[in-house]
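Visitor: Found this in Swiss-Prot, in case it helps:
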BINDING   Gly246, Gly247, Lys248, Asn249, Ser250, Gly251, Lys252, Ser253  ATP binding site
MUTAGEN   Lys252 to Ala  Abolishes kinase activity and termination by RNA polymerase I
MUTAGEN   Ser253 to Ala  Abolishes kinase activity and termination by RNA polymerase I
Amino acid sequence: MVIDSKQDLPQYTKDSGSESDSDSSNNFIVESPSIPSSKSATVVLNSEEYEDDEGDDLNGLDAELIDNITYEGDEDETMFVGLKEKQKLHLSGVFRLQVVKGGIVYNNVHYNASREILTFWHPLSQSIPTIDFSHFAGWQDTFFMPRNNRFKIRDEEFKSFPCVLRVFNSNHTGLLEAGHLYRDVNYLWKPKEPYFPLNERTTYHLLHESDRIQSLSVPGYWSTPLEKLYLSHKNAAYDTRIMVIGGKNSGKSTFLRLLLEKFTQDIRDSTTSQEELVYLDLDPGQPEYSLPDSISLNKILSSPISLGQHLCQGSNFQTLLQFYAGSSSPQDEPTSYLNCADKLIDHLEEQAFFGTSLLNLPGWIKGFGMQILNHIIRKYKPTHLLFLETANSKRHLDELTIPQSFSTSLRDAYAPEVVRVPAHSLNHTLSSRFHASQLRTFKILALFHKITQFDYDFAPLLKSAPLQISYGKGKSGIKGIQFPMEFQDLNPQDIKSALEGTVIGIYTYSGEDSLEVKSLNTFPILQSCTSSSKNFITLGLIHSIDTSQQIMNIYVPPCHTQILDKQPEDAQWIIVRNKTETPFCDFLPSPRTITWDDNIQIPFATFERRKKLEHVWKVRKNVMRRGQFMKR
């Protein structure tokens with residue numbers, strides 16, 4: 001969607017304290033491009049060609065975009081968009097973008113025209129950030145047109161546009177096909193009935209006001225704390241520790257994402273390589289970088305440039321340490337959760353880290369959740385503590401206990417800077433479209449169907465063969481099975497059914513002492529095992545168990561098989577059964593997603609509909625109703 005903005009960029013929503021966006025962020029008008037302002041800066045335009053290994057009709061685009069868009073329709077579904085002053089663009093999906101001429105502003109960060117390729121992730125479960133027009137920030141504007149595109153497009157076509165963008169398909173193949181297996185996310189990346197229909201191969205979509213999308217509007221009262229935190233990151237002599245606290249749907253993840261995008265762009269522009277950025281992802285229910293139901297410590301990479309909400313599918317981070325929490329909320333096993341969080345923070349301390357770290361927490365701020373927050377504050381020792389307040393959460397946040405000063409191995413006593421900012425719910429109109437449980441299922445499916453870093457195959461797992469792993473005494477495979485505390489007294493006859501069709505955590509044991517296990521119906525049940533002696537590897541999905549041969553059939557994410565292969569041959573394997581939800585669409589796929597061999601006879605099952613007058617006769621028990629008495 002190309003629209004004309006009524007305000008100069010960057011644009012903020014002036015919110016009066018409510019959690020809704022202003023009208024200007026929800027009402028989009030698609031208009032023909034206006035004539036550039038006479039006050040626009042005069043720039044000298046150089047033309048620079050370069051080779052591009054990525055691979056003029058409009059294909060039915062609306063007439064109101066003809067002057068702005070040139071659609072090539074090549075193998076990458078390339079589209080060139082020209083923007084004039086005060087115009088902006090809305091796109092959904094996963095796509096790559098190059099600023100060919102001028103510049104753009106995205107989430108209040110400026111990006112100049114260059115050869116750099118930006119990868120954008122815009123799911124419709126989130127508010128869609130706008131790609132705003134901007135001029136080239138420099139002395140001499142340059143036209144970075146790939147040579148293979150220059151043969152098809154004349155310079156005169158975009159001469160009147162101060163900003164030109166090249167939008168083309170993502171290099172992630174198969175990701176948008178998750179809806180074929182899990183229908184709830186069929187329209188996660190694209191509108192159900194797009195106003196501007198493009199080729200089916202496109203991984204992005206132009207958005208229109210009729211698509212009922214919500215624009216990401218950054219409120220004005222967020223701009224000041226964002227700018228202050230950026231200056232603290234840029235000018236800090238020691239490490240900077242930023243912690244954001246708030247209730248559910250208060251905008252914690254969005255606020256941290258805005259900070260990250262600003263910090264990473266600053267690191268790319270910096271002449272030194274000493275600045276580092278790490279992210280403590282402690283929200284197992286809605287993680288930004290962790291595996292499903294896990295918490296982790298991650299190093300953020302400045303390249304490749306990944307913008308937006310990637311739903312844990314991005315490649316701009318490196319996981320330093322990760323623990324499987326086993327559920328979407330810390331309230332299920334708070335002690336285990338805190339132990340894992342402490343180990344992540346201890347690992348950060350051991351690195352003598354001088355850069356900037358950010359910490360994301362779940363929105364549990366009531367009852368025992370407040371004790372968890374107080375514990376992590378004392379452990380993490382933030383330099384900056386930001387509260388995102390609402391009318392309901394303000395009284396809970398007043399119960400926080402914040403020490404007056406902290407001290408670490410890198411610096412002596414320092415006082416944390418505490419800032420209270422009104423929360424801003426950015427996705428309130430979209431809450432009925434995608435629920436958190438649906439997004440969690442999508443992330444689990446994406447994990448088990450991820451072939452390589454960029455390739456996905458959402459064919460049902462039943463069409464592929466699982467790994468066969470032995471278990472039990474005298475076997476070289478799984479040495480121990482761990483259940484949650486409330487299932488320690490599980491009936492031995494129920495262990496098999498409690499494991500089949502469930503998601504498990506796969507660990508290796510590194511303790512010096514031998515594992516303390518108890519054999520129950522051939523299953524080696526762990527009696528005690530400290531978390532410090534377990535190394536989390538990945539998640540698995542148990543297909544079935546053969547108790548006679550003591551073999552488990554387990555699906556492992558294809559992208560993680562190399563991690564398993566790197567483990568030593570004498571590694572002692574442990575699996576942990578917890579409360580992660582199973583994606584049943586993999587085990588019970590719809591008939592249209594899987595075809596059976598005609599030679600396979602499945603008893604008592606049919607995928608054919610009965611004829612109109614065909615009925616199934618069922619024998620009913622005589623319950624001695626009045627009409628069922630036999631006459632004599």
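Glycine residues also receive a Cβ, built from the backbone N, Cα and C atoms like all the rest.
Neighbours and distances for these, please.
Guide: The Cβ of Gly251 (ATP binding site) has 26 neighbouring Cβ atoms from other residues within 10 Å, across all protein chains displayed.
The 10 Å shell around the Cβ of Lys252 (mutagenesis position) contains 22 further Cβ atoms across the protein chains shown. Secondary structure at Lys252 (mutagenesis position), as computed by DSSP, is helix.
Remark: Ser253 (mutagenesis position) has Asp283, Gln286, Glu288, Asn360 as non-local neighbours, by Cβ distance under 8 Å and separation of at least 6 in sequence.
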Visitor: Among the binding-site residues Asn249, Ser250, which residue has its Cβ surrounded by the fewest other Cβ atoms within 10 Å?
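Guide: With the binding-site residues Asn249, Ser250, fewest surrounding Cβ atoms within 10 Å: Asn249.
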Visitor: Three states by DSSP: which one describes Gly247 (ATP binding site)?
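Guide: In three-state terms, Gly247 (ATP binding site) counts as coil.
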Visitor: What is the total of other Cβ atoms whose distance to the Cβ of Gly246 (ATP binding site) is within 10 Å?
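Guide: Other Cβ atoms within 10 Å of Gly246 (ATP binding site): 23.
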Visitor: Would you mind checking how many other C-beta atoms are within 10 angstroms of the C-beta on Lys248 (ATP binding site)?
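Guide: Here the count is 16.
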Visitor: Quick one: give me the count of other CB atoms within 10 A of the CB of Gly247 (ATP binding site).
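Guide: Result for Gly247 (ATP binding site): 23 neighbouring Cβ atoms inside 10 Å.
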